[in-house]
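A.B. asks: Annotated GTP binding site per Swiss-Prot: Ser44, in sequence order, evidence recorded as similarity to another entry. Under the heading domain 'Dynamin-type G', Swiss-Prot lists 1-111, citing sequence analysis as support. Record note (Swiss-Prot) on the natural variant Ser78 to Leu: In strain: Isolate SIM7. Swiss-Prot gives this note for the natural variant Glu146 to Asp: In strain: Isolate SIM1, Isolate SIM3 and Isolate SIM6. Annotation of the natural variant Tyr150 to Phe in Swiss-Prot: In strain: Isolate SIM3 and Isolate SIM6; the original residue is retained in the structure shown. Here Swiss-Prot notes a natural variant, Gly195 to Ser, with the remark: In strain: Isolate SIM3, Isolate SIM6 and Isolate SIM7. Quoted from Swiss-Prot for the published natural variant Leu232 to Met: In strain: Isolate SIM3, Isolate SIM6 and Isolate SIM7. What Swiss-Prot notes for the natural variant Ser285 to Ala is this: In strain: Isolate SIM3, Isolate SIM6 and Isolate SIM7. According to Swiss-Prot, the natural variant Pro304 to Leu carries the annotation: In strain: Isolate SIM7.
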Amino acid sequence: SSMEPEMEQKVKDQHMERCVNLLVDELGVYSTAQEAWERIYHVSALEALHIRNGHIKNPSAQTKERYQEFLRFENDFSNCLAVSALKTKFGPHLLSAQKILNQLKSTLISPFIEKVSRLIDENKERRANLNAEIEEWELEMQDEREDLQYCFEELTEMTQRLGRCVLNDQIKTLIPSAVLSFSHPFHPEFPAQIGQYQRSLCAHLDNLLEDRVLQCLSIPLQRKILDMEKELGLQITEKSCDWQLIYGLDCQSYMSDFQPDLRFRFSLGFTALWHRLEGNLPLHSSPFRTQKLRNGHKKCLPLPPLVHGNHWQMLESLVKSKGSLGTVLLGAMAIRSFNWPIVMILGGLVGSFYMYEYAAWTTAAQERSFKSQYSRLLQQRLRTDVQQTVSGFELQLRQHLAKVRNCWEAQSNETLNDLNVRTAELTKQIQSMEVLQLSLKKFRDKGQLLASRL
């Protein structure tokens, strides 16, 4: 009882002893009396309730002691409930969560981090290889661009050299033979028929010269260009295979003012002999002769004329006069210089030769004369346009080579752009993988922190 302190302490000791025996000896909850002593409480629940409700204004010392014991009981009881709950319910869940975290770390997060790291390294290596390939491709493009320029210059020089050679050769050899072998009805007595003959001859020469130039110049150039395109790796199209130089020859335009001279001319006539003599003998306007100086150069000195200029003018007027005065004077000089029989024999020979040439001056001979005059004039005029024609060939070649260059540049830039696109895609993949790797590492760190807290 609370009114008898001695009895209260005695009863308390008895209860303490009985409870210790119960907990240690009978129940075996604790192994020592000290542990059991700490779990024995002497409290009054009603008294503690009154104190908390404020019914006891001035509690005694024993009341305060019992209230403190009750507070210790509440604290130990709540801790016991918490420990019991952890052991019976929350403990297995915490262990299961910790096990799941460890499994996630070992089977998912760590391998995933390693996989992402390996992919990042592989993509970085691949990007480095692509960058090296881009640099190598740019250097290769520069080298190929220089080689292409050199090849273009070589083809241009070849076109100039071969074109000039082919044209001169065709003008020198093909035109005379082609004109001579041309066969078409020839009627010199009809001017309209001569014009038709000339137009047919021009068309024949146009086709023949164009075909020869195509075979000798265009086809070799086309083969070299195709070989160059194959070396550059360009796609050979039908347009590239069909390319050829355009050589539009129009002989009719060159010979539009051609007027053939089909009159009979005696080869031993005075005019013919005069032209031959005029071409062989140096006149007062003859070419200059050269004299070598001490310094190695040559000095031009005029050749002295065999006959004075005044004498040539007199002879020319006599020979070329339309009257018979020249013939009479020359005949008188011949009779005076030679005997009559010799003059008659020479006259007979000259007359016989004249009759032979006049009889041989047939339509075929006139056609040969026409072809000879036509061939000489056409050769002369074509030679003057050789350089202009070669320049036209060069311009066509440069235009085609410019198209080849543009095609090569487009293909090279397409390859370079493809490499740059692949590099950019790898860079994006690397960045996204790095972000993923960082997130995985954060999750791993949070999991480790949660596992340590559990």
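For all residues, glycine too, the Cβ spot is worked out from N, Cα and C.
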A.B. asks: Rank the recorded positions Ser44, Ser78 by the number of other Cβ atoms within 10 Å of each Cβ and report the first-ranked residue.
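C.D. replies: Most Cβ neighbours within 10 Å: Ser44.
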A.B. asks: At 10 angstroms around each C-beta, which of the variant positions Glu146, Leu232 has the fewest other C-beta atoms nearby?
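C.D. replies: Among the variant positions Glu146, Leu232, the sparsest Cβ neighbourhood within 10 Å belongs to Glu146.
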A.B. asks: What is the separation, in Å, between the Cα atoms of Ser78 (variant position) and Ser44 (GTP binding site)?
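C.D. replies: Between the Cα atoms of Ser78 (variant position) and Ser44 (GTP binding site), the distance comes to 18 Å.
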A.B. asks: Rounded to the nearest angstrom, how far is the Cα of Glu146 (variant position) from the Cα of Leu232 (variant position)?
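C.D. replies: With distance taken Cα to Cα, Glu146 (variant position) is 12 Å from Leu232 (variant position).
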A.B. asks: How many Å lie between the Cα of Tyr150 (variant position) and the Cα of Ser44 (GTP binding site)?
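C.D. replies: Just about 115 Å between their Cα atoms.
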A.B. asks: Give me the mean pLDDT over the domain 'Dynamin-type G' (1-111), rounded to a whole number.
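C.D. replies: Mean pLDDT across the domain 'Dynamin-type G' (1-111) comes out at 79.
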A.B. asks: Please report the distance from the Cα of Gly195 (variant position) to the Cα of Glu146 (variant position), rounded to the nearest angstrom.
C.D. replies: 54
A.B. asks: Measuring Cα to Cα, how far is Ser44 (GTP binding site) from Glu146 (variant position) in Å?
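C.D. replies: Just about 109 Å between their Cα atoms.
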A.B. asks: Around Tyr150 (variant position), how many other C-beta atoms are within 10 angstroms of its C-beta?
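C.D. replies: Tyr150 (variant position): 10 neighbouring Cβ atoms within 10 Å.
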A.B. asks: Using a 10 Å cut-off, grab the number of neighbouring Cβ atoms around the Cβ of Gly195 (variant position), all chains included.
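C.D. replies: Its Cβ has 10 other Cβ atoms within 10 Å.
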